[in-house]
Amino acid sequence: MSVADDDLGSLQGHIRRTLRSIHNLPYFRYTRGPTERADMSRALKEFIYRYLYFVISNSGENLPTLFNAHPKQKLSNPELTVFPDSLEDAVDIDKITSQQTIPFYKIDESRIGDVHKHTGRNCGRKFKIGEPLYRCHECGCDDTCVLCIHCFNPKDHVNHHVCTDICTEFTSGICDCGDEEAWNSPLHCKAEEQENDISEDPATNADIKEEDVWNDSVNIALVELVLAEVFDYFIDVFNQNIEPLPTIQKDITIKLREMTQQGKMYERAQFLNDLKYENDYMFDGTTTAKTSPSNSPEASPSLAKIDPENYTVIIYNDEYHNYSQATTALRQGVPDNVHIDLLTSRIDGEGRAMLKCSQDLSSVLGGFFAVQTNGLSATLTSWSEYLHQETCKYIILWITHCLNIPNSSFQTTFRNMMGKTLCSEYLNATECRDMTPVVEKYFSNKFDKNDPYRYIDLSILADGNQIPLGHHKILPESSTHSLSPLINDVETPTSRTYSNTRLQHILYFDNRYWKRLRKDIQNVIIPTLASSNLYKPIFCQQVVEIFNHITRSVAYMDREPQLTAIRECVVQLFTCPTNAKNIFENQSFLDIVWSIIDIFKEFCKVEGGVLIWQRVQKSNLTKSYSISFKQGLYTVETLLSKVHDPNIPLRPKEIISLLTLCKLFNGAWKIKRKEGEHVLHEDQNFISYLEYTTSIYSIIQTAEKVSEKSKDSIDSKLFLNAIRIISSFLGNRSLTYKLIYDSHEVIKFSVSHERVAFMNPLQTMLSFLIEKVSLKDAYEALEDCSDFLKISDFSLRSVVLCSQIDVGFWVRNGMSVLHQASYYKNNPELGSYSRDIHLNQLAILWERDDIPRIIYNILDRWELLDWFTGEVDYQHTVYEDKISFIIQQFIAFIYQILTERQYFKTFSSLKDRRMDQIKNSIIYNLYMKPLSYSKLLRSVPDYLTEDTTEFDEALEEVSVFVEPKGLADNGVFKLKASLYAKVDPLKLLNLENEFESSATIIKSHLAKDKDEIAKVVLIPQVSIKQLDKDALNLGAFTRNTVFAKVVYKLLQVCLDMEDSTFLNELLHLVHGIFRDDELINGKDSIPEAYLSKPICNLLLSIANAKSDVFSESIVRKADYLLEKMIMKKPNELFESLIASFGNQYVNDYKDKKLRQGVNLQETEKERKRRLAKKHQARLLAKFNNQQTKFMKEHESEFDEQDNDVDMVGEKVYESEDFTCALCQDSSSTDFFVIPAYHDHSPIFRPGNIFNPNEFMPMWDGFYNDDEKQAYIDDDVLEALKENGSCGSRKVFVSCNHHIHHNCFKRYVQKKRFSSNAFICPLCQTFSNCTLPLCQTSKANTGLSLDMFLESELSLDTLSRLFKPFTEENYRTINSIFSLMISQCQGFDKAVRKRANFSHKDVSLILSVHWANTISMLEIASRLEKPYSISFFRSREQKYKTLKNILVCIMLFTFVIGKPSMEFEPYPQQPDTVWNQNQLFQYIVRSALFSPVSLRQTVTEALTTFSRQFLRDFLQGLSDAEQVTKLYAKASKIGDVLKVSEQMLFALRTISDVRMEGLDSESIIYDLAYTFLLKSLLPTIRRCLVFIKVLHELVKDSENETLVINGHEVEEELEFEDTAEFVNKALKMITEKESLVDLLTTQESIVSHPYLENIPYEYCGIIKLIDLSKYLNTYVTQSKEIKLREERSQHMKNADNRLDFKICLTCGVKVHLRADRHEMTKHLNKNCFKPFGAFLMPNSSEVCLHLTQPPSNIFISAPYLNSHGEVGRNAMRRGDLTTLNLKRYEHLNRLWINNEIPGYISRVMGDEFRVTILSNGFLFAFNREPRPRRIPPTDEDDEDMEEGEDGFFTEGNDEMDVDDETGQAANLFGVGAEGIAGGGVRDFFQFFENFRNTLQPQGNGDDDAPQNPPPILQFLGPQFDGATIIRNTNPRNLDEDDSDDNDDSDEREIW
């Protein structure tokens, strides 16, 4: 059936009737219990979805274009129809409830990508939890511009700074792709590109035709009709839902309680009847209460008939009850669901929940009243109204579902019609029920008919269901000329026309929705409309119309104000330049600002005749006021940042509005100095003032940025008008004056005795404005300000206040004032302190007619005037003992007044100004010490680093980059040496650092050597370049007689008191004054005031002072200043000095200076001659230094060699010295043990003799093939799993620290370790066994290396190295070994269980593992150059370990006995390869346990292997084509060696192959020869390692080199040629002369199981996986890098998430799991089990994970950005991070040598001890790994947040991890975050906690599955399937994961 145009009306009626009468359906009509309610919800959802989809699809005709048949439906019952057949079928609720349908509206996963295409519109896709948000610094207009993973196209952002964030519940947003205003350059949407690729496929044409039906006018009309009806229905339902409104909710409860208590049942029934939802389809069956008299109590005594039926009690979420409070309150309400915790969780998650429901009203009333006694919000709601509200919820969910259908045509139509219906007028307003009469009837006390705001103040609609009048304010022209001390006169309109659209109604009802519905509505409406180019401006305009309503609602009438829609609206709408332009042009900005002012005004008071904001003092549990304040200020700042015309904020109405807002916080927070006792409780009220005033400063700075960017286009008259308004307001305040010297009026005020404020935003604003115009124009604008001191004095008070606090004068006010002062003074983002300096500079310039008055006013404000005038002496001022420190601050202030001139400079361009500021900031941040890029960037104010291009340019100009040297440090930037001279330690930029320490650092860089540091004189940085001409005389006040007197008195104080506290600064100030005078009056000028006041006399006294009085630097500075003064005016100066000190004193001084090379009375000609000689001497010294340097560099060439001592002949027979690491005793007779880590190794791989990739590549050092990425074949994956489980593949790793056995036992007992899990007491390396040792000595044994090679090598022979044992020794070592065997389970538990196993056979197992350890060393050395001898060099510790293991084996057989050679620990089996290195295993076994020479053993082994290899290789090539292809492939990789005639003959003797079709018959032998050499190489190298270990046992001296057959092995083998290496090595280790000789031998082959079917071992490079060259690739192109994946099958949206890890062992992408155990599960199931390394691309970290005991640490990923940074900082700004091979090689070295466990334990330190202890039986159920990050070398590396963690408790080696993942959250107070209380000792108090655990308890984690009884938690997962992880929020994972975490429902996705 098709719907024609004339049928739309009837369809509209059907929709309206169906929705509004849904309560009449029998299935929904009556109340039901909690379980039935859940079934009803599912049925209701399916009913809404089926019906609306059927209607919107033209009676189901177009459903096939939207959905496919659900696969379950076809499988379960093919008879069931896929889609509804008719309207009747669609609304057949019985069919739904009887489960005869399966939802057809499942979205086709194969087409899910289509939903991301957004041709012709913005994307607007809402980010999901776990998905990345991409920001491009170059492309985005600001930080709010983001792209989703589907739209982000890496091609658009090559070489750009692209950074990512992971979407969480708190960092969300929508994709801005397609929004041209959001991007600086056109972007090419990736989703659209994919669509274009698909559209070229002919198979898609049919789908495109099907989609076109949604462009049909009939279908468009249908969509519009359906959406209009559902939105109208939604509005109608929530218009009548006034019960949850905070304005009347309590009144309803009170009224119901009173009616109940007073027995007014009829009135109560009537009241409830009036409140409940009604429409035209209600009938009397739901209630019997009517207005007829027959229902009165008198007519019918039966109350049951009066009470309405079917009512519910609904509890709403709020933000001021915690979990326990809510649970207690719910219990009092006696809910019908016994699971209170589930109810509480639902309230928190959903936002509301039904407490109970009943047909009988009296059954629910008690609970309704009871739950509210504890303050919970509850409503008494009729069942029908609840049903309609649930219907509305599912309608919104249905719309959400529609927005995700992968049909682009449908999306376009649906979204357009959604915008149209929402933005259209709500025409049904008059037809629907008006709640105004109900409110007026029952709440008349709140409903004043004469109040025009009666509707908005109750948050209800006006008459006729219209948007009510808001509290708007209009600023008239008459109020734009000046700023009122209170509030400027404004007009309040009595009426206003609103659009009255559906959108406005839905937003107006925002405070009525519950939490989940509120979020869903916002997620449906805001992204959809904000992404529409057509409806976005309409949406914005309609939001602005009711901005006043929403803002007031948030402040006064919202239960959950943090959920307000206005926040997201501001971000999505007001950040759009077009919208912002419209807002300003329509003057809506004024309405927004006055709406915000209106709310602030509610909390203002009048102080000193001025209206200022005061802290909220009324109870506000929801924090709605704070949220409203912050949101309002953020809105203003956001709009100002998007101003297109910089004149707009300066227009009269706008500037008055902004100034009114700023004025409310001007000096709002005042503090007063406390005296007497210290405060017990510090005042924290300042926080709110600080917070909001900071926002005001941000608004001011935003306005300043806008004006700065478009300075040339601003009307200067607007600037001057603004200056006039502010100065008039600030300058006309009534202040008290006092008279100084009967002639100078200064302002009377005492900072230390009166209330004073830090922050004065208006003063800062005035400073900004004055900076933008010339001083002359600004001065003329001050026409209404007669005394600028009235303005500047408030800034001066702030400066003095900060200084008094800094010196400890306000100590009794507590620490909080110190933090406030620091925040205000040292915060460059505020810029307020420097602006205070600026205003005081202006006072000096503009009040220049009476400079003494200014100086007196400054002295008085600093409370130094009484001292200056002589009324009090120096030691009895108000500051008492802190006077010296306050003067130190005073001098710094005066110096800054004199030298800080940045606000008076004029630059040719904005960039020049910014570059000057950036360079200065960098210089002052780098001079103290070099900094990493991130630290430096954080140190520089944000407004200077918005464009990092400019920052980088300035950084390059002023600094030198120092590359990182270590493996964990960052690169740093160091200030250029030439720039240290430009650093002034008394400048504002150095405010945070002390003068003297800063000066010392600067001098140390300027001085040539340490002795010269004190002699360096720092030059004050004073400049008049680019200065406004009216500011040239800024320093004139310092040349005034009054100020000279101040300086004189201060110098005199220093001399009199012999106090140098402030003398350094004072002399620097004097120096600055002289420098400024020189710039203004010429180089030979000295201020007259400093001549009339004999400053020179005081300088001479300081210069000649004793060394214990003043420091050398002070004396040098005074001497320098005096010298400069004398040079300029010698006669006057000497006359003054002689008058004071006499001739002799002055002559002595002259002589001293002459000895220093300074003639104070020399002529100009003499001075030039002296300087020329000095220059000549300097050049000569320079040549001498160069000569000395040359000699040092070539010292070795000039030294003679005769002094060398030859030590070769000296023999050393003594054994190695053993010292116990614990007791430090080396003389004890106790046996020693060494700690060792004994576990599986991941390095053994099977080989393929026909794979040229294995044999042809050169061993040329560590490498990374970024083209290969991370693909690994299945054989490798299988080998990794086998390596982690097969007992024959274990190795040893040891730190080789010797410990007495008895000391070790005591250590283990004391630390509560076990012998198979402990950390080395010296280096904290994790160990799981000990190896007993004793000293060996070659003395008197006759043993030598040649003997081992030529005659006999066995353990019997080697045991002669032991000294004779006593019987006691035997017993002791025997017991040690017995204990070792027991604790280590024979070093292989499976072998130990064998029936014929005896303790003696342990030596066989140890020998296998020792051979593996040698193999590990050899494999690791393949990565280093030169490969031929790399295994010899830089491996002292490894050889020491090998020697110790061998000694242990020797000692074992010597004490316990020889093993049975009939016993085979790893017997040969047809399908089992125990050891890939079987050939070397044979060599070791024969060498140690057979009385034959080593050469004979090696010869037999290599001969057998070579023959087997050649036969298998040559016979395995079947035809010429195969050979040719193999040869070509091999030649492409490397050089195939040519066989010689001799070698060809030798090869043919073994296998003579004749093959037709070959170009050359020799190529098959060339291949065989080349591959054979590479196959022999590993075993030959291992034999050499074996020999070197033997050499270590019997060498004569420490430095003796390895010599075989008279050849020094390392020198002999050090070359690259493989063939020559093999031949020479074979000559050394076998009985043959070469490989040819080996192959042609006629000796019989030894028969041994190990030499039969020898497995081939991989002989290539073994390392961690190949990584992408750039780490960013994993983030920006994660979908293109096709890695194997491992995740839960329940995880949705996995392809779009960045919270994954990449296993560096096997290359699998491991997705985050809900239980956070993804790493452990991966290692145990699919990879190498014991340990692993995981790359976390999103955070640029590597997680090193140990399975047993479960532990994590985080280290920086081996990627560096261009600034040499690693880790999180490397990618923070989107920098390109490149793989650093050196660091990756270091990580690989840890992995390949089995050193990751030890590295983890060393990093964790003593905390690893807790990890070991908590891994026992008792602790197992409460263990999570301890995530720890490496402490960075750069101390400023930030964001050390806790990372991912895994968990595994191993009961036995075969135990499946799935059986061990259950645990209780925080059962013993120990979790992933560490030990409670932070100390390791606290862990051992867990027993107390455990006793409490057996008590029943509630679960405080609302989002996690609920706790079972604690004892069940303790007993593990077999008693409880829910796994609870502390601090895991399921909402931060995929939502589907939180439903089901049981591993039985999980599988690995590959």
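If you go along the chain as it appears here, the first residue is 1 and each next one adds 1.
Just so you know, glycine gets a Cβ as well, placed from its N, Cα and C.
Among the features that Swiss-Prot reports, Zn(2+) 1 binding site is placed at His118, Cys151, Cys177, Cys189. Long-range neighbours of His118 (Zn(2+) 1 binding site) (same chain, six or more residues apart, CB within less than 8 Å of its CB): Gly124, Arg125, Cys177, Gly178, Cys189, Ala191, Glu192, Ser408, Gln411, Ser531.
Swiss-Prot lists Cys123, Cys148, Cys151, Cys175 with the feature Zn(2+) 2 binding site. Annotation for Cys151 (Zn(2+) 1 binding site): same-chain Cβ neighbours under 8 Å, separated by at least 6 residues, are His116, Cys123, Arg125, Cys175, Cys177, Gly178, Leu187, Cys189, Lys190, Ala191.
Residues or ranges marked as Zn(2+) 4 binding site in Swiss-Prot (evidence: experimental evidence): His161, Asp952, His1763, Asp1775. Counting every protein chain shown, 23 other Cβ atoms lie within 10 Å of the Cβ of Asp1775 (Zn(2+) 4 binding site).
Note: His1722 (Zn(2+) 7 binding site) has non-local neighbours Glu1686, Cys1703, Val1708, Val1710, Gly1732, i.e. same-chain residues 6+ apart with C-beta under 8 A of its own C-beta. Annotated Zn(2+) 7 binding site per Swiss-Prot: Cys1703, Cys1706, His1722, Cys1727, in sequence order, evidence recorded as experimental evidence.
In the three-state DSSP scheme, His161 (mutagenesis position) is classed as coil. His161 to Ala appears in Swiss-Prot as a published mutagenesis result, with the remark: In DHHY mutant; abolished E3 ubiquitin protein ligase activity; when associated with A-933, A-1175 and A-1763.
Its own atom aside, the Cβ of Val313 (mutagenesis position) has 27 Cβ atoms within 10 angstroms in the protein chains shown. While the structure shown retains the original residue, Swiss-Prot records the mutagenesis experiment Val313 to Ile with this note: Abolished ability to degrade proteins with type-2 N-degrons without affecting ability to degrade proteins with type-1 N-degrons.
Here the residue is the original one, but Swiss-Prot notes a mutagenesis experiment at this spot, Asp318 to Asn: Abolished ability to degrade proteins with type-2 N-degrons without affecting ability to degrade proteins with type-1 N-degrons. Asp318 (mutagenesis position) is surrounded by 18 other CB atoms, counting those within 10 A of its CB over all protein chains shown.
Listed in Swiss-Prot is the mutagenesis experiment Tyr933 to Ala, annotated as follows: In DHHY mutant; abolished E3 ubiquitin protein ligase activity; when associated with A-161, A-1175 and A-1763. Around the Cβ of Tyr933 (mutagenesis position), the same chain contributes Asn970, Gly971, Phe973, Asn1761, His1763, Gly1764, Glu1765, Asn1769, each under 8 angstroms and 6 or more positions distant in sequence.
Lys1173 (mutagenesis position) falls within a helix when secondary structure is assigned with DSSP. Swiss-Prot documents Lys1173 to Ala as a published mutagenesis change and attaches the note Impairs interaction with UBC2, but does not affect degradation of N-end rule substrates.
Swiss-Prot lists His1175 to Ala among its mutagenesis entries, and the accompanying note reads: In DHHY mutant; abolished E3 ubiquitin protein ligase activity; when associated with A-161, A-933 and A-1763. In FQFH mutant; strongly reduced N-end rule-dependent protein degradation; when associated with A-1183, A-1186 and A-1190. In the structure as shown, the Cβ atom of His1175 (mutagenesis position) sits within 10 Å of 10 other Cβ atoms.
Mutagenesis annotation in Swiss-Prot: Phe1183 to Ala, described as In FQFH mutant; strongly reduced N-end rule-dependent protein degradation; when associated with A-1175, A-1186 and A-1190; the structure shown retains the original residue. In this structure, Phe1183 (mutagenesis position) is part of a helix by DSSP.
The note that Swiss-Prot attaches to the published mutagenesis Cys1295 to Ser is: No effect on interaction with UBC2, but inhibits degradation of N-end rule substrates. Under DSSP, Cys1295 (mutagenesis position) is assigned to coil, being neither helix nor strand in the three-state scheme. Annotation for Cys1295 (mutagenesis position): spatial neighbours Ile1234, Pro1235, Cys1320, Leu1322, Cys1323, Thr1325, Ser1327, Gln1437, Gly1798, criterion Cβ-Cβ under 8 Å with sequence separation of six or more.
In the three-state DSSP assignment, the secondary structure recorded for Cys1703 (Zn(2+) 7 binding site) is strand. Just so you know, of the binding-site residues Cys148, Asp952, the Cβ with the fewest other Cβ atoms around it within 10 Å is the one at Asp952. Rounded to the nearest whole angstrom, the C-alpha distance between Asp318 (mutagenesis position) and Cys148 (Zn(2+) 2 binding site) is 33. Among the recorded positions listed (His161, Val313, Lys1173, His1175, Cys1727), His161 has its Cα nearest to the Cα of Asp1775 (Zn(2+) 4 binding site). Take the binding-site residues Cys123, Cys177: by the count of other Cβ atoms within 10 Å of each Cβ, the lowest one is Cys123. Asp952 (Zn(2+) 4 binding site) sits 37 Å from Phe1183 (mutagenesis position), counting Cα to Cα. Annotation for the recorded positions His161, Lys1173, His1763: lowest Cβ count within 10 Å of the residue's own Cβ, Lys1173. Between Cys148 (Zn(2+) 2 binding site) and Phe1183 (mutagenesis position), the C-alpha separation comes to 64 Å.
Distances between the Cα of Cys1727 (Zn(2+) 7 binding site) and those of the mutagenesis positions His161, Val313, His1175, Phe1183 are shortest for His161.
With respect to Cys1706 (Zn(2+) 7 binding site), the closest of these mutagenesis positions in Cα terms is His161, chosen from His161, Val313, Lys1173, His1175, Phe1183.
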